[in-house]
Amino acid sequence: MLRAALSTARRGPRLSRLLSAAATSAVPAPNQQPEVFCNQIFINNEWHDAVSKKTFPTVNPSTGEVICQVAEGNKEDVDKAVKAAQAAFQLGSPWRRMDASDRGRLLYRLADLIERDRTYLAALETLDNGKPYVISYLVDLDMVLKCLRYYAGWADKYHGKTIPIDGDFFSYTRHEPVGVCGQIIPWNFPLLMQAWKLGPALATGNVVVMKVAEQTPLTALYVANLIKEAGFPPGVVNIVPGFGPTAGAAIASHEDVDKVAFTGSTEVGHLIQVAAGSSNLKRVTLELGGKSPNIIMSDADMDWAVEQAHFALFFNQGQCCCAGSRTFVQEDVYDEFVERSVARAKSRVVGNPFDSRTEQGPQVDETQFKKILGYIKSGQQEGAKLLCGGGAAADRGYFIQPTVFGDVKDGMTIAKEEIFGPVMQILKFKTIEEVVGRANNSKYGLAAAVFTKDLDKANYLSQALQAGTVWINCYDVFGAQSPFGGYKMSGSGRELGEYGLQAYTEVKTVTVKVPQKNS
C-alpha cells in the first residue's frame, strides 16, 4: 500500500530513509495524546449510549494502557441502526430523491473534511492501532482521500443501458442501490477499510450500518461526525462499535439487512456467510485471509527483491491480509537472499510509533501479540531455522522483534497458516514449475508476487498463480481504480475500481410496449 502513496525511484535509499525524509519535509508534528471526541454509537446523525449502557475499553497497544471507554453495541443497537437506515432509504426520502451528482458532492465534501482533520486523524489512528504516525499520515490517510474522491466521481457515471430487443418494445436497465448494507471492518487499516466500504456504497445510493473493530473504534467514529458535518441525511450512515459475536453477528443475520461486506479472518468469514444464508440470503462480499507467495527468481534484481520482500512482509507490523508471507527463493540465490534479508530485518527500527524514525510499532493487542509468539514457537518446534528475532521487543506494549525463519518446509504450520505479524518465512525452490505447484498449494488465494527480469517468466507466473492480485517486480501497489479480492478461501467479490460498484447495485430490466419501434 505504501507504493501508492510514496512513488520513489526504482533504485535509491531504503524505505526507512525515504520515510524519514518525507516526514521531515511533509508531515506535521503529531499530538501524541489526541483528545477523543467520539466514543458512542452513531445512529440517525446522533450520538447514543448503548441500549445496555455497557462500555468496553480501547487500549493503546504501545503501552497496554486504556485510552477511553467506548459504547458497546449489541443486537438491540443494531436493530435501532437498521431501522434508521430503512427510514433513510424509503421512497421519497431526501436520500432517495437526491441527484446522483449531489451524492458525489457529499463524498467530495467528506474527503475535504477528512483532509482538513488529517493530522488529528493520523495521530488518533496511531494511538489506537499502533502503526507509525508517518505511515498513518502519508499512506493510510492519503489512500482514504483518494478512495473517497474516486467513488465520488462515479456517483453519476454508473448507470444502465438501452437494449435493442426484438419487437415493438423499448428495453433498458437501471442500476439500483441494494438497500441497507451491513459493513464490518477490521482493525489493521481502520480508516482505509472504512473508506473502501463507504465509498462504493454511498456513491450508488445505499444506506449503511457499519460495525467497527473493537480494537480500533476511534477514528471511524470520528469520521461519523464528519459525515454529519458533510451534510449526509440522518440514517444514511450508522456506526455501531461492538464485538463480533454480538454486534457483528446481529448484522450478518439481520432479516432487514440486504447486503453484508466483511473484511477479516477466513474463520469469521465462514460464520458470516452461514448467517447470511440462513437468514434472508443477503448478498455477501468477503475479503479474508491470505498466505501470499512472493517468488524470487534467480535473475531478480537482488537489492530490489530483498527490500521489497522485507516490505511485503513487515509493512504494518505484518498485519496485512495480503502480506508476502511465503517467500520462495530460487536455490542458486537462496543463501545470498537469506543473508541479506536477515541483515535488513535486524536493522529494522522498532519503537515509539510517534517517532519519525520508527518503521515498526506494536501489534494491535495482547491477543495478537501472544498468538504471533505462539507461531514463532511452533516454527522452532517443527524444525524451521530461527535466523533473527523471535521474542518481545520491549518490556511493555505489544512489540515483537522482526523475525526471520529459514529452511521452512511447506508442511510446517508457519508456512500454512496466516500469522499476521512480523515473521518472515523463506522457502527454497528449484524450478518454475515446482514453485507454481507449491505456491498454489494453499487454501488461500489473495495475492502473489514475482521478481524477475524475464518477461516471459513474469507473464507465465501471472497466469499460473491462483490469486486475485499478482504483482510483478513490486509489492503492495494499490490504487482506488484497481479491484482487489481473493480466490478460494481468501474471499468472494471485489472491492475498489468499477468492479467494487457491482456488489452495491441491483440490475433491473424495464421493458415498455411501444406503438412502433424505429431504429
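The backbone N, Cα and C atoms fix where each Cβ goes, and this holds for glycine too.
Just so you know, the substitutions we noted aren't modelled in this structure.
Bear in mind that the values here come from a model prediction, so they are computed numbers and not experimental data.
The natural variant Gln86 to Arg is recorded by Swiss-Prot, whose note states: In allele Aldh2*2 and allele Aldh2*3; in strains UChA and UChB. Feature annotation from Swiss-Prot assigns NAD(+) binding site to Gly264, Ser265, Thr266, Glu267, Val268, Gly269. Among the features that Swiss-Prot reports, active site, proton acceptor is placed at Glu287. The active site, nucleophile annotation in Swiss-Prot covers Cys321. For the natural variant Glu498 to Lys, Swiss-Prot gives this note: In allele Aldh2*3; in strain: UChB. The structure shown keeps the original residue.
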Quick one: Cα separation, Gln86 (variant position) versus the residue listed as 'active site, nucleophile', in Å?
33
Return the single residue from the recorded positions list (Val268, Cys321) that has the minimum number of other CB atoms within 10 Å.
Val268
Any further residue of that chain within 8 Å (Cβ to the Cβ centroid of Gly264, Ser265, Thr266, Glu267, Val268, Gly269) of the recorded NAD(+) site:
Phe262, His270, Leu271, Ile272, Leu288, Gly289
Which one of the recorded positions (Glu267, Glu287, Glu498) has its C-beta surrounded by the most other C-beta atoms within 10 angstroms?
Glu287
Could you list the residues of the same chain, at least six apart in sequence, whose Cβ is under 8 A from the Cβ of Ser265 (NAD(+) binding site)?
Leu288, Gly289, Glu418
Can you count the other CB atoms that lie within 10 A of the CB of Thr266 (NAD(+) binding site)?
20
So if I draw a 10 Å sphere around the Cβ of Gly264 (NAD(+) binding site), how many other Cβ atoms end up inside it?
23
In sequence order, which residues at least six apart in the same chain have a CB under 8 Å from the CB of Gly269 (NAD(+) binding site)?
Phe262, Leu286, Leu288, Met489, Gly491
